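Going by Swiss-Prot, these are the annotated features:
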type: DOMAIN; residues: 1-253; note: domain 'ABC transporter 1'
type: BINDING; residues: G36, R37, N38, G39, A40, G41, K42, S43; note: ATP 1 binding site
type: MUTAGEN; residues: D181 to N; note: No longer hydrolyzes ATP, has a high level of transposon excision. No growth change at 37 or 18 degrees Celsius, not required to suppress bipA deletion
type: MUTAGEN; residues: E182 to Q; note: Causes growth defect at 37 degrees Celsius, 6-fold decrease in translation; when associated with Q-464 (called EQ2)
type: DOMAIN; residues: 320-546; note: domain 'ABC transporter 2'
type: BINDING; residues: G352, P353, N354, G355, C356, G357, K358, T359; note: ATP 2 binding site
type: MUTAGEN; residues: D465 to N; note: No longer hydrolyzes ATP, has a high level of transposon excision. Inhibits growth at 37 and 18 degrees Celsius, does not suppress bipA deletion in cold, stronger association with ribosomes
type: MUTAGEN; residues: E466 to Q; note: Causes growth defect at 37 degrees Celsius, 6-fold decrease in translation; when associated with Q-181 (EQ2)
Amino acid sequence: MSLISMHGAWLSFSDAPLLDNAELHIEDNERVCLVGRNGAGKSTLMKILNREQGLDDGRIIYEQDLIVARLQQDPPRNVEGSVYDFVAEGIEEQAEYLKRYHDISRLVMNDPSEKNLNELAKVQEQLDHHNLWQLENRINEVLAQLGLDPNVALSSLSGGWLRKAALGRALVSNPRVLLLDEPTNHLDIETIDWLEGFLKTFNGTIIFISHDRSFIRNMATRIVDLDRGKLVTYPGNYDQYLLEKEEALRVEELQNAEFDRKLAQEEVWIRQGIKARRTRNEGRVRALKAMRRERGERREVMGTAKMQVEEASRSGKIVFEMEDVCYQVNGKQLVKDFSAQVLRGDKIALIGPNGCGKTTLLKLMLGQLQADSGRIHVGTKLEVAYFDQHRAELDPDKTVMDNLAEGKQEVMVNGKPRHVLGYLQDFLFHPKRAMTPVRALSGGERNRLLLARLFLKPSNLLILDEPTNDLDVETLELLEELIDSYQGTVLLVSHDRQFVDNTVTECWIFEGGGKIGRYVGGYHDARGQQEQYVALKQPAVKKTEEAAAAKAETVKRSSSKLSYKLQRELEQLPQLLEDLEAKLEALQTQVADASFFSQPHEQTQKVLADMAAAEQELEQAFERWEYLEALKNGG
């Protein structure tokens, strides 16, 4: 029997139902990704599965005593109390006892007075009476598993830690089904990697909504597509779903075209002259009326946005030039000795954990902050368009149209006037939706409105700070195409690995302590170069340490068991090892430079060949030293 079965589900808040006679079956130990366009009803379906929202019609059957928990789309904000208090509330009615026990236990540790000890004894009796010790242990296990400090104030946590706390709150109820709505939103790449690993160890079923294509590929065992009120299951991985979905839409288009052709024929027949009307078949007339109804009820596939950037005249060739830039805040080094040159047309991603200094570096480059030391040169003729969903101001009480055009009927697009409603339709806002207050928009619609407003501004430098949150896959792909065709310079902050892969030519990775590594290519290219550089340095460091120890040992010990010639060779080997290691390290530094792989192929191959030869020479010298040492010691 399925854990959850939904039959004939119907739900509507407007003319077009969110669920139209939908069917869904959820099995044990699977990871189901729910996909669909913005506004299709995915989050509403999650609420239905979590018993927060009812159906207009249809039924849902749950396995007996099934526990379902939901991680909401937005992390908790402005919540008072400790992490323990927040997580414990996932157990609902027993939470108050457990929170009181946690608070009084901390109090006793600092003040073991008789009054506090008596209070602790009372609370312990309540836990005994309600048999809550097992729940207390479960909360502590979940907190330890997530690396959460139970005593920290929830309000002090960053977005990633808030997301972990919310996940802990969902997990303490020990659910068989875990519902995750956009779990990667606002998380940095390191935390997303951690989340993937953690969720793969979850003993139960996961149903999740995500527009992070890398996350979907790594997690999903089945795809469920919500499209125009219908739920369609696609077994297998995400790439297989994309192929099958494309084919299904192609077949639907052909079927609709054939239906429309037949309908047009019947309309011609019904409009024929008196002779035709005398002889016409009443059954055929009824069939025509049914066809008209079917055509009128058809829900068309949601269109694709038509984004277009308003490009300004070209900037100077050098957009930014930085030399030994340093910047720190409250003793924390965010940027240290960073040097780089950004040329016109470069597309660069800034990658690193939340709070590492990505936005700070952008502000330094734009002159909004002053560097502690170093030099930043800003190029000429720059026209900047800056997208930052966290700082962008939208009036929630004004309509979509008024937020964009401030009461005007036209906007200027590429130097030509265009009606506001027509421009908004390019961003998938139908005229009726354009009259809606912003507070009623979904996260994806809000971001589309911000992009629509941004792209009205002429620019030759596009700065995008987390532009992908809440956008559906189709809009993401269009934004990728837009960035690819943009003639100006792009600086991008994003935690969407595939989006970075598809849009940039260089990555700046924040590696800790203010160090920023520059690497050619997209995210996975950059990570590969970074790992290669680390792997190359480790053997060299080990050889240096061993050679230094060997040098000291050679001076210290006698050499009575070696001939004069071999003894001289042994004494000279430590210095040779140091020289070879220095040579290898110099070559490795060349390879690690961000511009290395952009050089002509012949040059890079020569350096790589020299590096391989130096590694072999170092290995042979080290083996010779080991042999002579063993010989000297009678080995």
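Cβ atoms are placed via backbone N, Cα and C, with glycine included.
The CA atom of G357 (ATP 2 binding site) is located 12 Å away from the CA atom of D465 (mutagenesis position). For the domain 'ABC transporter 1' (1-253), the model's average pLDDT works out to 85. Within 8 Å of the Cβ centroid of the ATP 2 site, not counting the listed residues G352, P353, N354, G355, C356, G357, K358, T359, the chain contributes D188, L334, T360, F510. Sorting the mutagenesis positions E182, D465, E466 by the number of other Cβ atoms within 10 Å puts E182 first. Fewest other C-beta atoms within 10 Å: among the binding-site residues N354, T359, that description fits N354. According to DSSP, D465 (mutagenesis position) sits within a strand segment. DSSP assigns D181 (mutagenesis position) to a strand segment in the three-state reduction. Within 10 Å of the C-beta atom of K358 (ATP 2 binding site) sit 25 other C-beta atoms, taking all shown protein chains into account. Distance from the CA of D465 (mutagenesis position) to the CA of K358 (ATP 2 binding site) is 9 Å.
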